[in-house]
Amino acid sequence: MEAVYLVVNGLGLVLDVLTLVLDLNFLLVSSLLASLAWLLAFVYNLPHTVLTSLLHLGRGVLLSLLALIEAVVRFTCGGLQALCTLLYSCCSGLESLKLLGHLASHGALRSREILHRGVLNVVSSGHALLRQACDICAIAMSLVAYVINSLVNICLIGTQNLFSLVLALWDAVTGPLWRMTDVVAAFLAHISSSAVAMAILLWTPCQLALELLASAARLLASFVLVNLTGLVLLACVLAVTVTVLHPDFTLRLATQALSQLHARPSYHRLREDVMRLSRLALGSEAWRRVWSRSLQLASWPNRGGAPGAPQGDPMRVFSVRTRRQDTLPEAGRRSEAEEEEARTIRVTPVRGRERLNEEEPPGGQDPWKLLKEQEERKKCVICQDQSKTVLLLPCRHLCLCQACTEILMRHPVYHRNCPLCRRGILQTLNVYL
């Protein structure tokens, strides 16, 4: 126990020293940062101060110019006002002349008005006769309209009486039905209200019991969580102390625990289940696709050749690729001789094509065969499906399609190599043929 106390006291002393060093470091760094912040604020505000002084100087000059302009404007306004007074006196003389003209025009208008009155008297007498004739016609038309209105009112009153009779009959028929529906609705409402009251009466004790259980669980959880940290710290301190003072005892405990774990049949069953799941995962179709794609990317240097060299037959390459994809789960157990044989099978179509091209005379070749070979040369060297549309830089090899280039560029930088010359790919360029 004394050794435990010594270790605990030593740890406390070390923590105090570390706290003191951290406080001194924080004080020094904070003072240095404060001085740097003050210096930066001074340097930062110096241009602003200079600009503010220049701005105030410009404002003073601008205000003096505005005062000078205001004096000039006021002087100009006084001159214009005097000129306007002179013009107003001239206008008064013109007004007197205008008054004389108005007097002459008034005399002419009065004479014309007298003439118009005579003409209007003649016209008004004719208009009175015409108005009397129109009144007679209006009285006759009003009598005719009264007769027609009376007939229409009689028809409307008869129709209204007929509709009121039909409504009375409908009310007499549907009234009892509505009363029956009201009684049924009131009965159902009474039953539902009594059921709700019974449910509330039964729910109150259940709610009290649930609240009591929740409060007890909350109290227990708070007690466990408060004491859990202390228990964990005590267990950690005891484990470290036992490990430091008695390492042999710790090793014996570990070996005994491992032996007991290996002796349990459940451990072996769990291990067998994990191995079976790993075999199923490795034998799945998705894992086969991923493994075949990785093997295709790894076999690029074996597929490549010089730029423009004829590639192997697509059907043979596809058959070899299918065979390799079917044997992926047993790839870890295949020998080196089988891998060498598969590599030889993959490279054989290319060499056979080159040998046939060397044996055939230049003049006796079939043009359709040449065209087919030319189309095959345009295919991607990896998938043998799409056309070559991407130029690799700086090696300048046109050998990949867009999809294979995207898959290649997803790899790390040190794996981005040309499949023909194995040089690093720094940039790609799309080519449209």
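Heads up, the Cβ atoms here are built off N, Cα and C, so glycines get one too.
Within 10 Å of the Cβ of Ile382 (mutagenesis position) there are 22 other Cβ atoms, across all protein chains. Under the heading of mutagenesis, Swiss-Prot lists Ile382 to Arg and annotates it as follows: Strongly decreased E3 ubiquitin-protein ligase activity due to impaired interaction with E2 enzymes. Impaired ability to retain vesicles in the perinuclear cloud.
Annotation note: Cys395 (mutagenesis position) sits in a coil segment as assigned by DSSP. Among the sequence features in Swiss-Prot, the mutagenesis site Cys395 to Ser is noted as follows: Strongly decreased E3 ubiquitin-protein ligase activity. Impaired ability to mediate ubiquitination of TMEM173/STING.
For the mutagenesis result Cys399 to Ser, the note given in Swiss-Prot is Strongly decreased E3 ubiquitin-protein ligase activity. Impaired ability to mediate ubiquitination of TMEM173/STING. Just so you know, the Cβ of Cys399 (mutagenesis position) picks up 27 other Cβ atoms within 10 Å once every protein chain is counted.
According to its DSSP assignment, Cys401 (mutagenesis position) is coil. Swiss-Prot lists Cys401 to Ser among its mutagenesis entries, and the accompanying note reads: Strongly decreased E3 ubiquitin-protein ligase activity. Impaired ability to mediate ubiquitination of TMEM173/STING.
Under mutagenesis, Swiss-Prot gives Tyr432 to Ala with this note: About 4-fold increase of stability (from 30 min to 2 hours). Around Tyr432 (mutagenesis position), the same-chain residues six or more apart in sequence whose CB sits under 8 Å from its CB are Thr389, listed in sequence order.
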Entries of Cys395, Cys399, Cys401 which, being mutagenesis positions, have CA atoms within 10 angstroms of Ile382 (mutagenesis position): Cys399, Cys401
